[in-house]
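Read through the structure below, which is laid out as structure tokens, and then see the notes.
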Amino acid sequence: MLVSSNVTMQFGSKPLFENISVKFGGGNRYGLIGANGSGKSTFMKILGGDLEPTLGNVSLDPNERIGKLRQDQFAFEEFTVLDTVIMGHKELWEVKQERDRIYALPEMSEEDGYKVADLEVKYGEMDGYSAEARAGELLLGVGIPVEQHYGPMSEVAPGWKLRVLLAQALFADPDILLLDEPTNNLDIDTIRWLEQVLNERDSTMIIISHDRHFLNMVCTHMADLDYGELRVYPGNYDEYMTAATQARERLLADNAKKKAQIAELQSFVSRFSANASKSRQATSRARQIDKIKLEEVKASSRQNPFIRFEQDKKLFRNALEVEGLTKGFDNGPLFKNLNLLLEVGEKLAVLGTNGVGKSTLLKTLVGDLQPDSGTVKWSENARIGYYAQDHEYEFENDLTVFEWMSQWKQEGDDEQAVRSILGRLLFSQDDIKKPAKVLSGGEKGRMLFGKLMMQKPNILIMDEPTNHLDMESIESLNMALELYQGTLIFVSHDREFVSSLATRILEITPERVIDFSGNYEDYLRSKGIE
């Protein structure tokens, strides 16, 4: 069991959170949730021993092991991929290292012989003889091919290194497992594999994720970090949302009743306190008022941006016609002879494993990349709004937030229209004076949504738009795209996002491109996957 006792973390004058006392155990899987900036990752670092709290402490049962998903993807460059995974089990790795050292000696002393015999017993008890096989299986699960297993980590591409570190955390199979954003950099199929692996484990887990479907599939409890406090609810994310909403509504309703009661008593006191015959009753009611205590309703750190995408000019019939489209690089074509006819109003989800060509397809459709062959023909009146996955180039100038958004004013827009958009997207009057380039990833994402709101395109193309967003922004974006009347083409690894939006699926595989008319759940059923 992992226990936090009166944990407080303070940066500057205001505490990030305070007096958190909670027990994590029993093989439960806790989803640690809260708005960006509420302190989730900070609290996770404190639980893992990587950060000292301002006050309080964290204790782990002495016979239990703790494991965690590391974020330092360049820390193992000189090790093989397989060894990096095995290093997740610290005790096993240390025994293996000492055992290998003794066997590598030119001559083994009698003392070395006794020592290595003891090490062999420990190695066997920790299933060391199957370590490479188990590590290899996990690497295949996260998408690392066999030919890379014995190579150095330095040859694994950034992003994919994080997959190796996920395999490392899973290999540890500890009593307590801490996972901070384990689905980052994973495609939708690998996330489904991870859900199955975690559900088969007996470890107590604490998981930070913005993937609602993942939290629903894996978590048995939700730990909500809000109001500077931590509250634990039984159930998955959807069940938590219902329970938390009902609890807050009950609190507000109880306070409303108490306020009405106070007002009624106060009215009596005001009318009759000077009346000699009723002064005792007035005094009694005044005492009743003193006894009524309103529950404190703290301001939530959660805020939902207001996102709505409108069309300036509607299209009719076909939005896009693609014929014989082929695009590749030095290693050959990513997709070949792709034909696609997209009708107005369709919402097309482009799926596939990482590196298969999803972003390349979108870049080719918008003209950022030229096809090797084939044609891309948009409707004559198409007005395209594009959200690129890598959009840092849009923020390289020195414009303030207000100046940056003002670039996208349309005919008839004034300064107030820009301020209105920024306000809906949760940027304060102080925020809009900041340089846009210093904004966080989530804030830059909201800025790009504002750009698209001002442009009023009739076709939206979005490449991983939920990256860096908090849960509230994801849900607001999800609703905005559900209400959008135009045509949508998007890439996402968020299962809930894809399931709720897609009316058509385009899956790119190394062998072919699959075009399926229907939603994602229907597509999975067509493949025999539930």
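Heads up, the Cβ atoms here are built off N, Cα and C, so glycines get one too.
Every residue here is the original one, so none of the noted swaps is modelled.
Marked as domain 'ABC transporter 1' by Swiss-Prot on the basis of sequence analysis: 2-252.
Residues or ranges marked as ATP 1 binding site by Swiss-Prot on the basis of sequence analysis: Gly34, Ala35, Asn36, Gly37, Ser38, Gly39, Lys40, Ser41. Look at Asn36 (ATP 1 binding site): DSSP puts it in coil. Within 10 Å of the Cβ of Asn36 (ATP 1 binding site) there are 20 other Cβ atoms, across all protein chains.
Quoted from Swiss-Prot, the note on mutagenesis experiment Glu181 to Gln is: Causes growth defect at 18 degrees Celsius in bipA deletion strain; when associated with Q-464 (called EQ2). Glu181 (mutagenesis position): 18 other CB atoms within 10 A of its CB, across all protein chains. Reduced to three states, the DSSP call for Glu181 (mutagenesis position) is coil.
Under the heading domain 'ABC transporter 2', Swiss-Prot lists 320-526. For the domain 'ABC transporter 2' (320-526), the predicted model reports an average pLDDT of 94.
The C-beta environment of Gly352 (ATP 2 binding site), restricted to residues of the same chain at least 6 apart in sequence and closer than 8 Å, consists of Asp187, Lys358, Glu507, Ile508, Thr509. Per Swiss-Prot, ATP 2 binding site is recorded for Gly352, Thr353, Asn354, Gly355, Val356, Gly357, Lys358, Ser359.
Secondary structure at Glu464 (mutagenesis position), taken from DSSP and collapsed to helix, strand or coil, is coil. Mutagenesis annotation in Swiss-Prot: Glu464 to Gln, described as Causes growth defect at 18 degrees Celsius in bipA deletion strain; when associated with Q-181 (EQ2); the structure shown retains the original residue.
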Comparing the Cα of Ser41 (ATP 1 binding site) with the Cα atoms of the recorded positions Asn354, Val356, Ser359, Glu464, the shortest distance belongs to Glu464
Taking 8 Å from the centroid of the Cβ atoms of Gly352, Thr353, Asn354, Gly355, Val356, Gly357, Lys358, Ser359 as the cut-off, which other residues in that chain fall inside it around the ATP 2 site?
Asp187, Leu334, Thr360, Ile508
In whole Å, how far does the CA atom of Glu464 (mutagenesis position) lie from that of Ser359 (ATP 2 binding site)?
9
Rounded to an integer, what is the Cα-Cα distance in Å between Gly355 (ATP 2 binding site) and Gly39 (ATP 1 binding site)?
32
Just name the winner among Lys40, Lys358 (the binding-site residues) by count of other CB atoms within 10 A of its CB.
Lys358
Chain-mates of Gly34, Ala35, Asn36, Gly37, Ser38, Gly39, Lys40, Ser41 with C-beta within 8 Å of site centroid, ATP 1:
Thr42, Leu225, Ser301, Asp470
To the nearest whole angstrom, state the Cα distance for the pair Asn354 (ATP 2 binding site) and Glu181 (mutagenesis position).
17
